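Novice: Take a look at what Swiss-Prot says about it:
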MUTAGEN   ILE6 to Thr  Ability to bypass the requirement of SdpC binding for expression of the sdpRI genes
MUTAGEN   ILE50 to Thr  Ability to bypass the requirement of SdpC binding for expression of the sdpRI genes
MUTAGEN   PHE78 to Ile  Ability to bypass the requirement of SdpC binding for expression of the sdpRI genes
MUTAGEN   GLN126 to Leu  Loss of ability to promote transcription of the sdpRI genes in response to SdpC binding. No effect in ability to confer immunity to SdpC
MUTAGEN   SER156 to Thr  Loss of ability to promote transcription of the sdpRI genes in response to SdpC binding. No effect in ability to confer immunity to SdpC
Amino acid sequence: MKKNIISIIIVCLSFLTSIILYQYLPEEIPIQWSGNKPAAIVSKPLTIFIIPVVMLIYYLTFYMLTIKSTQKNKALLFLASNNMLILLYILQLSTLLISLGYEVNIDLIIGLGVGIFLIIGGNSMQLAEQNHLIGLRTPWTLKDETVWKLGNRFASKVLVVCGFIIAVLSFFTGEYIILIMIVLVLLALVISTLASYHYYKKLNGSR
């Protein structure tokens, strides 16, 4: 219940921030960056509530998913939801501050945010019970509970390492951090999937 309240507070804070700052913002707001500079600008009425609405939809979706989840998985889902909502809110604040004329290193913020998200999410991933919503979900991890535990424990470590690398590199790589994030996350998913399949074959090869 406490984690649910935190989610609601973050979403409400996002809407409240947009409402309070609306009159102070210019008529055009950046929504995309290249080299830490705005690359795409859209009119204020269209963009200022995009992130708050996305956050609301995201929260409602996760809330519906938790209804039939076990207590442990429900807690992990809300943890993931809260982390993502915080990341989106920080991105919203960064966008609004840039629009108000403040200098904000958006590439660094995104890199650090995603890195921390992966560290927290990866660390909690190993605690997930077998399910179809969170964790490393493949036909073989869902089929064998032991493979699920081994695969998610391995993926948890890989994602934490991936998060640390992204967080550190975000201080040095500038606009390339987005590409680096995509490559590292995809690599982590591929390695984790292959590792879980290896566990499955090792445990079930003689059956």
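Each residue, glycine too, has its Cβ placed from N, Cα and C.
Substituted residues are absent from this model; it holds the original ones throughout.
Keep in mind the model is a prediction, meaning the values are calculated, not measured.
Help me picture where these features are in the structure shown.
Specialist: Taking Cβ-Cβ distances under 8 Å and a sequence gap of 6 or more within the same chain, the neighbours of ILE6 (mutagenesis position) are PHE78, ASN82.
For ILE50 (mutagenesis position), the number of other Cβ atoms no farther than 10 Å from its own Cβ, over all displayed protein chains, is 15.
In the shown protein chains, 22 other C-beta atoms lie within 10 A of the C-beta of PHE78 (mutagenesis position). Following the DSSP three-state reduction, the secondary structure of PHE78 (mutagenesis position) is helix.
Long-range Cβ contacts of GLN126 (mutagenesis position) within its own chain (separation 6+, distance under 8 Å): LYS149, ASN152, ARG153, ALA155, SER156.
A 10 Å cutoff on Cβ-Cβ distances gives SER156 (mutagenesis position) a total of 21 other Cβ atoms nearby, all chains included.
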